[in-house]
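Novice: Pasting in a structure now, in structure tokens, and then I'll have a few things to ask.
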Amino acid sequence: MIETPYLLFLGDAPDMLAAKVAIGIRDWRPDHAVGQISLPGCGANLGLTEMTLEEAKAAGAKTLVIGVANRGGKISQEWKKVLVQALEEGFDLASGLHNLLRDEPDLAAVAEATGRTLHDVRVPSVQYPIADGVKRRGKRCLAVGTDCSVGKMYTALAMDAEMQARGIKSTFRATGQTGILITGDGVPLDAVIADFMAGSIEYLTPDNDDDHWDLIEGQGSLFHVSYSGVTMALVHGGQPDALILCHEPTRTHMRGLPDYDVPSLEELRDVALPLAQRANKDCKIVGISVNTQHLGEEEAVAYLKEVEGRMGLPAVDPYRHGAGRLVDALAAV
């Protein structure tokens, strides 16, 4: 059990996208976020109080959460100075990085000496089965994106919150470190051995009531040459009844891949749906979620209207305008 509240460590994140773990906690569990701590040159700012370790401890923070999802998940020497000091100040540490806290000898030694706990949420805690493709009861909705970090998690969380408010049976199913830190449960999909990834999603979304919806957090993109494998596992293992297409319209290239263009929503539709229908022949695309954070209000509304007219599906920014219309669309499934 990870003790709350948290002090969110931003490190030397180059931009806000790199701090998506911290952003997710701030937005969906604000009562868990006491403040932030960053290194010189950090390009991310959550708008929380910038604190020293001593100030955060005095404010009641229990765990220092590494809020940065950097490429490769490595723990730098600059970070370690802060992490060691945090342990010495009485903080537990929590991380979703691929480089595990427990595998860093200096951190492990200090944690043992101080009696603190190292939480690696990207470590699978279950021996997952190989997927068998057997149809399960209940309903499932999966968010798929044109790229990484376009709002797939936010879409699923917003839809789950809206459904809970309406009294509709639903569960957000976390598949990445941010979602796991928000909800306290889930599958760290990109740390699961490849042959068992689809099976882990079957495990995460078991038989349920016929009127219950699993809102499955999407990962990666079918079009991203680095991370498409996890997306395929979700598309097949999740057996979705409904897909939500997710897009960020101001991207000039794929995240971390400057030589690769971002696909259109039409391309995503035409690739994702046949793949999903391989596992569930009745799967439908029911709506579009657009991350309009870099657009002004009028520009965002105009863009959503254009997309809706072009695609023939409800198009919304669930964070900006709510997820009501996306939830309405599920009623027809």
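Keep in mind that glycine also has a Cβ here, set from the backbone N, Cα and C atoms.
The model shown is predicted, which means the values in this text are computed figures rather than measured ones.
For the mutagenesis experiment HIS119 to Ala, the note given by Swiss-Prot reads: Small decrease in activity. For the mutagenesis of ARG122 to Ala, Swiss-Prot gives this note: Small decrease in activity. The structure shown keeps the original residue. Swiss-Prot gives this note for the published mutagenesis SER125 to Ala: Loss of activity. For the mutagenesis of GLN177 to Ala, Swiss-Prot gives this note: Loss of activity. The structure shown keeps the original residue. Annotation of the mutagenesis experiment ASP185 to Ala in Swiss-Prot: Small decrease in activity.
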Novice: How many whole Å apart are the CA atoms of ASP185 (mutagenesis position) and HIS119 (mutagenesis position)?
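Specialist: Approximately 13 Å lies between the Cα of ASP185 (mutagenesis position) and that of HIS119 (mutagenesis position).
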Novice: Taking just the CA atoms, what is the gap between GLN177 (mutagenesis position) and ARG122 (mutagenesis position) in Å?
Specialist: 6
Novice: Round to a whole number and give the Cα-to-Cα distance in Å for the pair HIS119 (mutagenesis position) and SER125 (mutagenesis position).
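Specialist: The Cα atom of HIS119 (mutagenesis position) is 12 Å away from the Cα atom of SER125 (mutagenesis position).
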Novice: Can you see whether DSSP assigns HIS119 (mutagenesis position) to helix, strand or coil?
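Specialist: Reduced to three states, the DSSP call for HIS119 (mutagenesis position) is strand.
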